[in-house]
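Asks: Not my notes, these are from Swiss-Prot:
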- C33 to A: Normal sensitivity to diphtheria toxin (MUTAGEN)
- C106 to A: Normal sensitivity to diphtheria toxin (MUTAGEN)
- C107 to S: Normal sensitivity to diphtheria toxin. Abolishes [4Fe-4S] cluster binding and leads to abnormal reduction of the DPH1 [4Fe-4S] cluster; when associated with S-362 (MUTAGEN)
- C107 to A: Resistance to diphtheria toxin (MUTAGEN)
- C107, C128, C362: [4Fe-4S] cluster binding site (BINDING)
- C128 to S: Normal sensitivity to diphtheria toxin (MUTAGEN)
- C128 to A: Resistance to diphtheria toxin (MUTAGEN)
- K239 to C: Abolishes diphthamide modification of elongation factor 2. Resistance to diphtheria toxin and sordarin. Sensitive to hygromycin B (MUTAGEN)
- C362 to S: Resistance to diphtheria toxin. Abolishes [4Fe-4S] cluster binding and leads to abnormal reduction of the DPH1 [4Fe-4S] cluster; when associated with S-107 (MUTAGEN)
- C362 to A: Resistance to diphtheria toxin (MUTAGEN)
Amino acid sequence: MEVAPALSTTQSDVAFQKVETHEIDRSSYLGPCYNSDELMQLISAYYNVEPLVGYLEQHPEYQNVTLQFPDDLIKDSSLIVRLLQSKFPHGKIKFWVLADTAYSACCVDEVAAEHVHAEVVVHFGDACLNAIQNLPVVYSFGTPFLDLALVVENFQRAFPDLSSKICLMANAPFSKHLSQLYNILKGDLHYTNIIYSQVNTSAVEEKFVTILDTFHVPEDVDQVGVFEKNSVLFGQHDKADNISPEDYHLFHLTTPQDPRLLYLSTVFQSVHIFDPALPGMVTGPFPSLMRRYKYMHVARTAGCIGILVNTLSLRNTRETINELVKLIKTREKKHYLFVVGKPNVAKLANFEDIDIWCILGCSQSGIIVDQFNEFYKPIITPYELNLALSEEVTWTGKWVVDFRDAIDEIEQNLGGQDTISASTTSDEPEFDVVRGRYTSTSRPLRALTHLELEAADDDDSKQLTTRHTASGAVIKGTVSTSASALQNRSWKGLGSDFDSTEVDNTGADIEEGISGVARGYGFDREDAMKKENK
């Protein structure tokens, strides 16, 4: 008999280890020689506490304020709360710290904020600035320490040719240093074809979005282009010149997340990364698009597709899901929808019936790029799934991750058709180019048009009308690929070894479970109210 699989997430020995020391190292962003006696002043300046206080004073209607920190800055949350509470005594404003984000740290966690009925979210650290659904947002990137002399030294070693076309880029916090780095390279070292990117604060047209940080642009620098929606390119080129990123080498401060890095590698000639936390320059290897092309062919012959939702805050998430479902059904494939926070190998391994995953997440860090083949099933994006399910597989060489662009591509692919064309409705198998053989299970929903099932005569029957096909089990007119896979397993979960001859006609007792969130379940609130009334 097979051993039951492990259904829990693996954890290391230090996952919940108690921290014994009270010393916290902040040299990576406050500098190696910061004075601990001036810690509160440095923290206040780094996190823009004074501008934040001014913002809250201008909006007295905000009484519940949530503070969202990434994992590497959560150690400063208590200090920030202490500084803010000193500015608003008598408990006029309640401050809540989001100690753990459900999805990507660069995105605003609206779901967690709504648990405490937040009226505004203050997001600290690096941010993707993607449009969200409802809540007002205040961004505070911070100004981390940077040794410019060390950066310039590594830059000169990587680019000895003064005429090379180079674009300077960084994440949101470190982008404040780019204008000064540009002046050194352009003015002192005489690099002639240098441009740099800056956060496009003017692109944030949302009424309830505020950026506390300020970005200095020298007077002799012109805007020469726009990179994506949230970055502006500056330089001393003629505005009439057409700035094409394909002509430039990228010099990036800090290491981008894998999805972001993959996108940048498809746009620029080459990518050079200098991370202040790591020694030396990194020039690869980077995630490759060649593996993505293979995954597209896997999706083309997949019978069961899992839609993996790794965000609940980004705008157009629901619209993208609806278009994906429509596309998958049109191609006569089965789909299942999963909402998973921080997906990992162990979580997704529990759903072995899924042939391929299509992930919806933030383009900066919410998309899984399986660079080392850790996951059991491939993971692709909506754009790649749309290319795979087209009538003919075409490879553009692009990597589109924006939801709005993906929706437009899917709508263009569907072309207003709700059903698959008659030429593809035959029972002929489809050739799987990855495994080099024909498969007849790539379109399980096609079987519905050939089945005529009759329900049981007894309306009180507890048995579902089931028929097994080559593609899956049909239960009351619905193809279930997971049910078919379950029937073929030797171990089917807890209770699978129950003696079927001992049938209890009364069935099991149904009990109502608990409701609410961990901060306060329903029965906790009821008990608290009873104690107050006594």
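The count begins at 1 with the first shown residue.
Each residue, glycine too, has its Cβ placed from N, Cα and C.
Keep in mind that this structure shows the original residues, not the substituted ones.
For each listed feature, how buried is it and what is near it?
Replies: Its Cβ placed at the centre, C33 (mutagenesis position) has 7 other Cβ atoms within 10 Å.
Contacts of C106 (mutagenesis position) defined by a Cβ separation under 8 A and a same-chain sequence distance of 6+ are given as P70, G125, D126, A127, C128, C362, Q364, S365, in order along the sequence. Under the DSSP three-state reduction, C106 (mutagenesis position) is assigned to coil, being neither helix nor strand.
Close to C107 (mutagenesis position) in the fold, though at least 6 residues off in sequence, lie T101, A127, C128, N130, I132, T311, S313, L314, C362, G366, each with a CB less than 8 Å from its CB.
Taking all protein chains in view, 20 other C-beta atoms sit within 10 angstroms of the C-beta of C128 (mutagenesis position).
Cβ neighbour count for C362 (mutagenesis position): 22 (other Cβ atoms within 10 Å of its Cβ, all protein chains included).
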Asks: Near the [4Fe-4S] cluster site, what residues other than C107, C128, C362 in the same chain have a C-beta no further than 8 Å from the centroid of the listed C-beta atoms?
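Replies: For the [4Fe-4S] cluster site the neighbour list reads Y103, S104, C106, V108, A127, N130, T311, L314, G361, S363, Q364, S365, G366.
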